[in-house]
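Annotated in Swiss-Prot:
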MUTAGEN   P227 to F  Loss of deferrochelatase activity
MUTAGEN   D235 to N  No effect on deferrochelatase activity. No effect on peroxidase activity on guaiacol, but loss of peroxidase activity on catechol. Still binds heme
MUTAGEN   D235 to A  Large decrease in deferrochelatase activity and peroxidase activity on guaiacol and catechol. Still binds heme
BINDING   G236, T237, A238, H329, N334, P335, R336, R347  heme b binding site
MUTAGEN   H329 to A  Loss of deferrochelatase activity. Great decrease in peroxidase activity on guaiacol, and loss of peroxidase activity on catechol. Still binds heme
MUTAGEN   R347 to E  Loss of deferrochelatase activity. Great decrease in peroxidase activity on guaiacol, and loss of peroxidase activity on catechol. Still binds heme
MUTAGEN   S351 to Q  Large decrease in deferrochelatase activity
Amino acid sequence: MQYEDKNGVNEPSRRRLLKGIGALALAGSCPVAHAQKTQSAPGTLSPVARNEKQPFYGEHQAGILTPQQAAMMLVAFDVLASDKADLERLFRLLTQRFAFLTQGGAAPETPNPRLPPLDSGILGGYIAPDNLTITLSVGHSLFDERFGLAPQMPKKLQKMTRFPNDSLDAALCHGDVLLQICANTQDTVIHALRDIIKHTPDLLSVRWKREGFISDHAARSKGKETPINLLGFKDGTANPDSQNDKLMQKVVWVTADQQEPAWTIGGSYQAVRLIQFRVEFWDRTPLKEQQTIFGRDKQTGAPLGMQHEHDVPDYASDPEGKGIALDSHIRLANPRTAESESSLMLRRGYSYSLGVTNSGQLDMGLLFVCYQHDLEKGFLTVQKRLNGEALEEYVKPIGGGYFFALPGVKDANDYLGSALLRV
């Protein structure tokens, strides 16, 4: 069911404003309430935070360089479109929904109560932008024979295959398209997903879904504080500076000199890995061994033998690995050689917690997400270096896939994937 919406943020309705004025009047009659009226209730965001928004139009999609929000969801879909025209309809529709949801506005009213409501209603009558980003990526399978797109497939895009330590569940792998939905709060993420599914019943079918989180204080630091994963270590310390445009052109974005299809310029290769942690086993492992495995101090995040989280380890002066073990995670992931400079990538991972496994173990771990201009030089090269690392005893990749994050939407007349479908 279609309806018209506005991309700009609308003010709450008159009724809601009057209700708010009435509540303030009651609060003013109570000295304690009056003294605390500028504070947000525990566990809630301030009105300013709820109205934070990221720009939707631009050369690149939001949600890649955007400082990590507190809540995240990965949703892979199978595309039900029957031909290229249907696929264009899907991408245009997704663009319209993303534009509205990320900028906020009044929830649509349902003209006929005998019909299903036009909105789920879980955010109330006003849909605050809440720092929402929705990033659309396409998988290897979208370039099969259905839509005639095979000649336009990104050169390095491929189906994810098993690494030695993987225990992949087919139900948690791959997808024609992937949505990365992030916001300040989980309810905004869920609302966005339900809106998208409601508008695409004949075009998309959910393949798998996982929800993630980082701490509120890490999210509110706008990238200045490194999130801590569920093994208790800082996750993403060695990330390249996402505010350095020149560096991001080198590390994250596909550029014109890469001999890729022209439509891919401004996009990025995305690797997704759903990694289960053996947290009970980890929690019984001595601290010294944990730190040796990672190569970092658990509390400060500093490389072993150093003082601060962002101190750069000097492996050349420690060739035998007496300070930082040769098979430590940080040393294998980034040996800091001239050759390893080409395998830099931007990580954007989140923790997850799902309950218990069939064996009665806690089901929690990491939703690993990274972006790079070249999948083979980036994630695949790094993962090959990590094969056999000591950390493998405590982690088990169970799903994910490789995708290509589409370039951004130029303006209101453009749509996601337009350059791909116009070829």
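Quick reminder: no glycine exception, Cβ is built from N, Cα and C everywhere.
Of all the mutagenesis positions given, namely P227, H329, R347, S351, those whose Cα is no farther than the 10 Å limit from the Cα of G236 (heme b binding site) are P227, R347. Cβ neighbour count for T237 (heme b binding site) (all protein chains, 10 Å cutoff from its Cβ): 17. According to DSSP, H329 (mutagenesis position) is assigned to a helical segment. Across the residues the record lists as binding heme b (G236, T237, A238, H329, N334, P335, R336, R347), the two Cα atoms farthest apart are 17 Å from each other. The two recorded residues, A238 (heme b binding site) and P227 (mutagenesis position), show a Cα separation of 12 Å.
For the pair formed by R336 (heme b binding site) and R347 (mutagenesis position), distance between Cα atoms is given as 17 Å, rounded to the nearest Å. Residue pair R347 (mutagenesis position) / D235 (mutagenesis position) shows a Cα separation of 9 Å. The Cα of P227 (mutagenesis position) lies closest to that of D235, out of the recorded positions D235, N334, S351. Cα of D235 (mutagenesis position) to Cα of H329 (mutagenesis position): a distance of 11 Å. Cα of N334 (heme b binding site) to Cα of S351 (mutagenesis position): a span of 22 Å. Comparing C-alpha positions, S351 (mutagenesis position) sits nearest to T237 among the recorded positions T237, H329, P335.
Taking the Cα atom of each, H329 (mutagenesis position) and P335 (heme b binding site) are about 10 angstrom apart. Spatially close to P335 (heme b binding site) yet at least six residues away along the chain are Y315, R385, judged by Cβ distances under 8 angstroms.
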